[in-house]
Amino acid sequence: MAKLTKPKTEGILHKGQSLYEYLDARVLTSKPFGAAGDATTDDTEVIAASLNSQKAVTISDGVFSSSGINSNYCNLDGRGSGVLSHRSSTGNYLVFNNPRTGRLSNITVESNKATDTTQGQQVSLAGGSDVTVSDVNFSNVKGTGFSLIAYPNDAPPDGLMIKGIRGSYSGYATNKAAGCVLADSSVNSLIDNVIAKNYPQFGAVELKGTASYNIVSNVIGADCQHVTYNGTEGPIAPSNNLIKGVMANNPKYAAVVAGKGSTNLISDVLVDYSTSDARQAHGVTVEGSDNVINNVLMSGCDGTNSLGQRQTATIARFIGTANNNYASVFPSYSATGVITFESGSTRNFVEVKHPGRRNDLLSSASTIDGAATIDGTSNSNVVHAPALGQYIGSMSGRFEWRIKSMSLPSGVLTSADKYRMLGDGAVSLAVGGGTSSQVRLFTSDGTSRTVSLTNGNVRLSTSSTGYLQLGADAMTPDSTGTYALGSASRAWSGGFTQAAFTVTSDARCKTEPLTISDALLDAWSEVDFVQFQYLDRVEEKGADSARWHFGIIAQRAKEAFERHGIDAHRYGFLCFDSWDDVYEEDANGSRKLITPAGSRYGIRYEEVLILEAALMRRTIKRMQEALAALPK
């Protein structure tokens, strides 16, 4: 071991003291005490000895040039201005083997790799626990490898605190295997406040292997291929990690690669592609399962990248077998793409919290790529865009608003108790379910009616049990003789049929037939046939345009029968109907009178014509009998 000479500064070392004796006394590596720090002199031995002293080592001002250093201890502090510069153009630089506690802080680590393809890591934590790496600046970064890497060595890295990391990469090339920070299989660790510029494939922070129970937060990636990257190289992928606060400034591909891992929570991601040359612009790509990606805001995509080339934009992309993932996104850009479900992705749910410039997620230029994966089965992907009123897909194959139970109060419901679907346009509603499905409609007082499809027939309920049925060849009531077509207050204006109506005349449906009595015919003989105009038609068209009709007056027929002591209401030819006021409730709960109370007489002409025919028969018969009684 070389002997240190006494420094020129006031005595701390003694002449003839060895380096280790000095370090044991002081543990200070600086220009006056053995390390040159002039960017030229090889300070490898001094730095290595300082680390191996197991004491805290301070790197003072200067550039300390050294070859690769391998130590079991990590206790270096640079006071903010110290620089460790790699003398070698290849290989790893600072390697710490299974350090237990310790720190690397307030220092710049300079790489001097020979080419853009030279392999090597700047700082390596090979295993270890409870180590802090803080306020470290990585400069002159190029080649392949990582600025800071933590990986297993007998056991995975545990309890690392990595914060305040800056790195700037030169020699960018797409998919070059390089990145700023890599935590391979680390557990229970914190990576916070990372600023990375121009890093290729693995971006600012990569979690890899069995990495779990880590927090990655407050990461800025400028012009990186990706910003945070969950390793997808092998079958084992990170799980149970929290990644939050990601700023992606013009990434070259995807801002966040959630990878093949599971149960990771990724939140608060801001992505801008305004000046990016990316041909593929993705906010988040997901390949694993049971991950939550919350609050992704993406901007700067208009369909063309900074080089004028066509750019495909997708804020959430589900790859391969992505399953059971959730994402909430804000696509604040004009490019059409929003969501991609690749073949094989299942049960993923995307909530579009605001659609940006889009008014439809299923337009002709569909913003959902892979919409065929939304099939309404238990494996269906689902997209909700509440601002657009679009709820696309269901994993249950149905849409439900379900409550445990419902009981109606004795009084009417208030407006707050109602469920309404309002709109100026057409409303389409499809409900599926076996051979029968129905929609039930409620009024504010609890009355309900249903519209149903049963065995291919459409049914409109008229009461709790009654209905009108529209079948393939007929419109029928639920039972015979229970409904009328029109009413006294709402009569049909007319009608058209190809054949006359068929009226039931089966003897099995009638009482014992009786002959029409002379008293009835005598009363009927006093009812005159007249011509008339309807008053509402005169009011609408004028007396000169309203048409004339032929018939009888119901009240005159009633009076004629009364003169003969007969109650005409006992007979089916005379009708009398009355009704109360009819109100309609609008969307605000206000009642509006639509039909005032009233009454109206009516005539069944087929029956009075039978009376007229019977009267004529009697008259003719009597004339024939009178003629027959005349002398021959």
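Counting starts with 1 at the first residue shown.
Heads up, the Cβ atoms here are built off N, Cα and C, so glycines get one too.
Summarising the annotation, Swiss-Prot assigns domain 'Peptidase S74' to 505-630.
Quoted from Swiss-Prot, the note on mutagenesis experiment Glu206 to Ala is: Complete loss of enzymatic activity. There are 26 other CB atoms within 10 A of the CB of Glu206 (mutagenesis position), with all protein chains counted.
In this structure, Tyr229 (mutagenesis position) is part of a beta strand by DSSP. The mutagenesis experiment Tyr229 to Ala is recorded by Swiss-Prot, whose note states: 98% loss ofof enzymatic activity.
The note that Swiss-Prot attaches to the published mutagenesis Tyr253 to Ala is: No effect on enzymatic activity. When secondary structure is read from DSSP and collapsed to three states, Tyr253 (mutagenesis position) falls in the coil class. In the shown protein chains, 20 other C-beta atoms lie within 10 A of the C-beta of Tyr253 (mutagenesis position).
The Cβ neighbour count for His282 (mutagenesis position), using a 10 Å radius over every protein chain in view, is 27. Annotation of the mutagenesis experiment His282 to Ala in Swiss-Prot: No effect on enzymatic activity.
Per-residue pLDDT, averaged over the domain 'Peptidase S74' (505-630), rounds to 92. Checking each of the mutagenesis positions Glu206, Tyr229, His282 against Tyr253 (mutagenesis position) by C-alpha distance, the shortest gap belongs to His282. Sequence-distant neighbours of Tyr229 (mutagenesis position): residues of the same chain at least 6 apart with a C-beta under 8 Å from its C-beta are Gly179, Gln201, Phe202, Gly203, Val205, Glu206, Leu207, Val256, Val257, Gly259.
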